[in-house]
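Trainee: Grabbed the feature section from Swiss-Prot, which reads as follows:
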| type | residues | note |
| --- | --- | --- |
| MUTAGEN | Val486 to Ser | Abolishes HESX1 binding |
| MUTAGEN | Tyr532 to His | Abolishes HESX1 binding |
| MUTAGEN | Leu702 to Ser | Abolishes HESX1 binding |
Amino acid sequence: MFPQSRHPTPHQAAGQPFKFTIPESLDRIKEEFQFLQAQYHSLKLECEKLASEKTEMQRHYVMYYEMSYGLNIEMHKQTEIAKRLNTICAQVIPFLSQEHQQQVAQAVERAKQVTMAELNAIIGQQQLQAQHLSHGHGPPVPLTPHPSGLQPPGIPPLGGSAGLLALSSALSGQSHLAIKDDKKHHDAEHHRDREPGTSNSLLVPDSLRGTDKRRNGPEFSNDIKKRKVDDKDSSHYDSDGDKSDDNLVVDVSNEDPSSPRASPAHSPRENGIDKNRLLKKDASSSPASTASSASSTSLKSKEMSLHEKASTPVLKSSTPTPRSDMPTPGTSATPGLRPGLGKPPAIDPLVNQAAAGLRTPLAVPGPYPAPFGMVPHAGMNGELTSPGAAYASLHNMSPQMSAAAAAAAVVAYGRSPMVGFDPPPHMRVPTIPPNLAGIPGGKPAYSFHVTADGQMQPVPFPPDALIGPGIPRHARQINTLNHGEVVCAVTISNPTRHVYTGGKGCVKVWDISHPGNKSPVSQLDCLNRDNYIRSCKLLPDGCTLIVGGEASTLSIWDLAAPTPRIKAELTSSAPACYALAISPDSKVCFSCCSDGNIAVWDLHNQTLVRQFQGHTDGASCIDISNDGTKLWTGGLDNTVRSWDLREGRQLQQHDFTSQIFSLGYCPTGEWLAVGMESSNVEVLHVNKPDKYQLHLHESCVLSLKFAYCGKWFVSTGKDNLLNAWRTPYGASIFQSKESSSVLSCDISVDDKYIVTGSGDKKATVYEVIY
């Protein structure tokens, strides 16, 4: 078939110089395979060797990074210590005699003069120590010596800190570590140290200069832009004045809340002094104003005039909006300073500053006292108050904080720290004695521990103040229920499906399981048409609702009927009921009467069985212990009283200097939170004289409710704020700003939802985020 192909002779003669046979080809292929196999084996050995070297280099990388990081930490720690000691010296020297002042000043100046020879010795010692440390980790990468006159590339001369930084740069440079965030931080930090006159200034320490210099940096300009945006967001409340409804008169017996006072805005998660913002003398105050109820409330005259504004509530989970009437820190003006309730002995501001300056962070884990970029002091109240406080107290984060530290905070705590956030310059002046509020350049605290003898001390928050199971992160508004009248009472069903809102002459029922529903599922007309509902309570079975308000009768509604209906009415001698409470067994109802009595009703027989008499003015709020044995009531006579329900007698009485508008008893026992007309929230221990006093509200506290887990509670006020607090010391968990006075609130049994009723004729539903 293939005669030409089977005739090999011409091909061999013409094109092939050797004989082509199959065995030879196989031998040649075998030789080539063996050669490739040997080459593969050689490459494999080389690859394994490179992998081993790579592992070794990674070990060196980690070792030198840790050394460099540790040196950076130590350098900043020593720098901060030097600044604080310099500040203390500057404060103490004026107390010396003139002769000693000069001697001490000269000694301080001599101590600042570090010669190049001393720096060379320091650098040499540090390098030798680093080499000794590296011997235990395999052959060290050789360290390049840095003469005293030469600086590492890209880093400006750093004065007295050159030795440490030169060493850390040598370590990182030889192992090819380009840690840009660290270098930026060093440049920013030491640029301030290099300012002319800084090292020779005794009376104006470096820590006081840093903030003025930072004002020219990009972080400060960004902060100003952020503030302007916040100001625009907040100023639209004021522009809604033309759209506000007519004044609504609410008949509320014997109430007399004062009008909102000038109160400050500050970072609620911090409770201490902000050393970074000492003496910002040139800081310009950007105009900002916040909406608060435009009218005053009068319970004494039986009228509560609410000038409300129709605007969407704005949730601010961190910082209240700044007020334009607040003084800039560093100035002597202190408008809005209110006299304190207690009068503790005067505290020497010099001693205070020294003590505050020498404090260390309360909650910084890890091998070093504070991460780089942080100001390592806890202030008077422990600014490092949250999980993220290990790297930044969330609101007091240094603008030079590196990305590595931020990432570490996220990994460790699951929350992204608010990098670059700077609190507004308008500092709050809370209701505290001037000697506590007036710490020079200090950021006012808002949580104070008050001892039995009236001593007030800012509270250092523990490291788990804002973390842990059952502690929310923030709250998100998910629904608005347009009731149509001022909502003075709200309650949530169990399980969470229906919300009941009490307004003028009726209670409306809303189904919140379908967020799209914008209209109530039913309306319960009760009391008189023009009388406001002041309280409504569901029995645990969810089938009975009790309603009280500006009438002498309480309405009992049967919700299990095909159409809700009134199944009974309870009539008392008092003209109004301000608050209701139900016993855990659902057998008894307690009503706070405008005449000061506490009426006890038998719900089964629908009769009045007892009255607790003691309040000399209207009883405004009430709560009952979980075991049903103890009742707590607050009154317009400035007292909080506890009652033994088994024996029918008064147990305790707490006297205050302000009317009591709201209270709540912690479900887990021991703590009672009280909301005041004076804008304070006080948390009392039921068996001890000690208490906590909280100062974030700017006007009277109108309602208060504990979460069912007992770990936190919320309060609302005439200042349009909803505040969430940690039990009992009052670390601020989150804060929401609504568009009008927030008159009432409730928390669902599963602690997942909060409902508030406000003066702009609506209720707001929040989802609690954990």
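Any Cβ shown, glycine's included, is placed from N, Cα and C.
Nothing has been swapped: the model has the original residues at all the noted spots.
Help me see these features in their spatial surroundings.
Mentor: Secondary structure at Val486 (mutagenesis position), taken from DSSP and collapsed to helix, strand or coil, is coil.
Tyr532 (mutagenesis position) counts 26 other C-beta atoms within 10 Å of its own C-beta, drawing on all protein chains shown.
Using a 10 Å Cβ-Cβ cutoff, Leu702 (mutagenesis position) registers 30 neighbours. DSSP gives Leu702 (mutagenesis position) a strand state.
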Trainee: Check Tyr532 (mutagenesis position) against DSSP and tell me helix, strand or coil, would you?
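Mentor: Tyr532 (mutagenesis position) sits in a strand per DSSP.
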Trainee: Count the Cβ atoms, other than its own, that fall within 10 Å of the Cβ of Val486 (mutagenesis position), considering every protein chain shown.
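Mentor: Neighbour count, Cβ to Cβ under the 10 Å cut-off: 27.
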Trainee: Measure from the CA atom of Val486 (mutagenesis position) to the CA atom of Tyr532 (mutagenesis position) and give the result in Å, rounded to a whole number.
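Mentor: Just about 8 Å between their Cα atoms.
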Trainee: Quick one: Cα separation, Leu702 (mutagenesis position) versus Val486 (mutagenesis position), in Å?
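Mentor: Cα to Cα, Leu702 (mutagenesis position) and Val486 (mutagenesis position) are separated by 14 Å.
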